[in-house]
Structure formats: structure tokens, C-alpha cells
Amino acid sequence: MEAAADLRDTALLTLKFKFNPRLGIDNPVLSLAEDQDQSDPWNLHRPRFCLLSKEEEKTFGFHLQQHLGKADHVVCRVDPGTSAQRQGLREGDRILAVNNNIVAHEDHAVVVRYIRASGPRVLLTVLAQHVHDVARVLQGSDAFLCPTLPSGVRPRLCHVVKDEGGFGFSVTHGSRGPFWLVLSAGGAAERAGVPPGARLLEVNGASVEKLTYNQLNRKLWQSGDQVTLLVAGLEVEEQCHQLGMPLAAPLAEGWALPAKPRCLNIEKGPEGFGFLLREEKGLDGRLGQFLWDVDPGLPADKAGMKAGDRLVAVAGESVDGLGHEETVSRIRAQGSCVSLIVVDPEADRFFSMVRLSPLLFLENTEIAAPPLAETKDLPVEDTVEPSGLAGSCQCFLYPGPGGGYGFRLCCVASGPCLFISQVTPGGSTARAGLQVGDTVLEVNGYPVGGDSELDRLQQLTEAEPPLCLKLGARNPQGLEAWISLESGEDWTLASELL
């Protein structure tokens, strides 16, 4: 009986809503606007920030495409169980910025370069497809859609070396993070660039936001005589809070870092470049490309190459995740003058520890632009054969480490065929000698033509390699005319896996 009475009493407390036809539905309980959680990453009506990381995986777990003639950089697929899925990236999202760099009007290759250069962590600013299309019409430009930090307002990566006064900071006492730093005037931390009152985000590449005070002290003690801190000053913390942007490590600028990448511009001599590229496991346990057997007096040695250097980029493009053969192809594609970015073992150890790419910390380094010409050295597995048709040829392609063949197709509704609109230097397509403007007649033995074939082409290209293409004669004049048409639709055989 007492239980029944309690139930009746509770029922009397239930609020009731009476519909008023003159006022319409004005029930506060049904107000969706008030119930929206502005910190919810699934709130698709505004730009979202996705901080992705490569832990055990080799990639972030999403595929990127761009339509020719449009400024859209579209997430066309998100792999299940990856960082991209866990952080809320969705199929159809438009990428507005990479690490605070607005990419709305950048070329597709530039966006891919930004993401790959970010290394094991990247911050993407994205917007849902339907919201992006409406907002672009209303705003007239993607730049107004993308919230960014002002110039000079960044988290800082500071390397602090202990002196007679210690590290020169104390930590605000609390049972658990977040923590803020109190600096000693003229101390080691202040000299290393730590701003006063900074929030402590990471110690030696590991987040301390959820550590207890005792755990943090133990971590600092284990650092020995030097420690690398990721911190955010008061202005940075305030700006990120206003934008809803995470205090992310890929946004950081380096202060007093113990190591940095080096750019080597090497011109081939009569005896070659004078070094050997070898694939082996690095300090992080992952395969990488390392430089050995640097011959004294030859161009590589004169440019400053040291045995044991790790190759980070070729012509400014990251080689992280590339296999040995593809890396060699990219170097050969440079011809007689190559631009390499390298790190020595000490720098490699440092950037592996902080889990950031050395390419984020290049200082006033001139990087030679990648050439447009493809290499003439063709590996055995990517070949071109004459075809029975006059003016046509047949080629067999194998996908690279990222799953792509290194080219993009374009079709126009009013056009009679498909043609190659872009070739990635160093990719299997470039190695096979294909060029922009080549028309595609057959794929894996099936004739193609026009935009009605895209669904079938997608199925064909998902089949087991090699990919067999029959190509017609090159038509650069027709290519230029087709690209200028607004009815043109771009289609990618294999999107970039990032």
C-alpha cells in the first residue's frame, strides 16, 4: 500500500502540457534549440573539430576526394574502428581547414600534402555536406564558414632544460587536471618560451589533462634534466574556448626545441648523388626510409647529409607510410636536382616522443616544388604495351601503399569519353608513363564512355589488381575545353586514404 501511495504521489508531480491552438506548439519540453549540447561533436549544424591520431593504425581511417572544378574536399568513406570514426568524422563531411590552415580553395594535392605532413596527429575542421552547401550559398565563401585562430595565437611546444633553479615552474595544486603553471622569474621555463599562467597540456608527448597531481609530479621527475611541455597561454585558451576548438598539439609552434628538420638540396654529379636509401624500422617501431653509405665529397655529402638520417619528405611531400619502391620513384621523378627533408637520429627520437611531424616545425626552409614531368624509369610491375587499335595502348597498374593508383578521371555529361585529369608524381600511373589528357577506352576489358559508366567503373576498380587500362590518343586541346565546362563531373578511381 505504501508503494502504491508513493506511485500516486509521484504521478501528481508530473507536469502536464495543454495545447493552445492560438499559440501553437509552445511546449518548453519540446524545444530542440534549448536541448542542443553545443559541445556535442555530432551537432552537424556548425563546423566541427576532429582531432585524429594514428596509434596502432597506419592511417587516420578516412578517404578524401575532390570534384574537379569545385572547391570541395569531401570525406567519401570512413573506415570502421579507426580514429576517424571514433572522433566523429562522417561520410560527406567537407574539410574546411587542416591544423588551422584554411583549405577551401586549395588544390586537392595541397590538402593531401597538409594532412600527410601533419604526421601522427591532425586537426580537421569539417562541416556536414548539406549544411555546407546551404551555408556557402548564404555566405558566398567558405572562408566565412571556418573558425580559425588569429595569427600568432597558438599553443607552444617548449623544451625546458633544468638549471640550478630547477625547471623554473611550479604546478597549481589540485587533485586532478587540468593544471596551470606558475613561473619563476628568469627561470628555465620562462627562457624556453613558456608564457605566464599557461595551461599544461602534455609532458613529453603524453596528455596530463586527466592525471592526478601525484602522477604529474612523478612524470616530471622521470623526465630527468630536460622536459618538453605542450602549453597554452591565457589568450590561446580563451580563443580556443570561444571557437570550440580543442587545444591540439598539431596547432603548436616550437620554442627552443632541441632538434629540427634539415632541408638538403642536392644536384646530381657525374658519379650520382652519392648515397644509399634503405628501408628499416625506426625508433618508433615503424618502417621508414633511412640514408646510408654517404660517399665523402659527392653531392649528398656536400649538401650536409649524414649517415643514419631519416628521410621525411621529397620535394616537400611526406614519405610517411610509403614503401621503398614508391619513395625511390619519387626521388627519381625529381631528375638531376632533388630536395630532401631529413632528420638525424636525435631529432627522429625527439619528434617520435612528442608524436608530431618534423614538417610542422620547418623554419624558413625553401623546398623545391615537385616537377610536373614524370620519371622515365618504369618498374616492371607498372607497364605499357601497344594495343591492336591504332593510336591506343594498354597498361597494367598496381595500387600504391595508400590503396590508390595515382591518377584521377574526369568525365563530362556532354563528352564522349573519360580522360585522365591528374597524375600523382611518383605514383604507379606516373611510373607507367600515363599523362594528363589520355583518354580511357577500356577498363579491365570493358569498354567505357560517358558518365553513365561510373557505377560499373567503381565495381571494376575494386577488383583485384592489376588494373588494366586501354588508352586512346592524347587530346590536350579537348582536355582544356572540357575542364572549362560547368557540366563537368570529376570522378576518382581510388580516393586518397589518409
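Every residue, even glycine, has its Cβ placed from backbone N, Cα and C.
Keep in mind that this is a model prediction, so the values were computed, not measured.
The domain 'PDZ 1' annotation in Swiss-Prot covers 49-130, and the record cites sequence analysis as its basis.
Annotation comment: Swiss-Prot describes 157-235 as domain 'PDZ 2', evidence class sequence analysis. When DSSP labels each residue, the domain 'PDZ 2' (157-235) comes out as 16 helix, 31 strand, 32 coil, counted as helix, strand and coil in that order.
On the 0 to 100 pLDDT scale, the domain 'PDZ 3' (263-346) averages 91 in this prediction. The domain 'PDZ 3' annotation in Swiss-Prot covers 263-346.
Swiss-Prot documents Ser329 to Ala as a published mutagenesis change and attaches the note Loss of phosphorylation. Significant increase in interaction with SLC26A3. Under the three-state DSSP scheme, Ser329 (mutagenesis position) falls in the helix class.
Among the sequence features in Swiss-Prot, the mutagenesis site Ser329 to Asp is noted as follows: Phosphomimetic mutant. Significant decrease in interaction with SLC26A3.
Summarising the annotation, Swiss-Prot assigns domain 'PDZ 4' to 394-475 and lists sequence analysis as the type of evidence.
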CB contacts for Ser329 (mutagenesis position) [other CB atoms within 10 A, all chains]: 26
For the domain 'PDZ 3' (263-346), residues assigned helix / strand / coil by DSSP: 15 helix, 33 strand, 36 coil
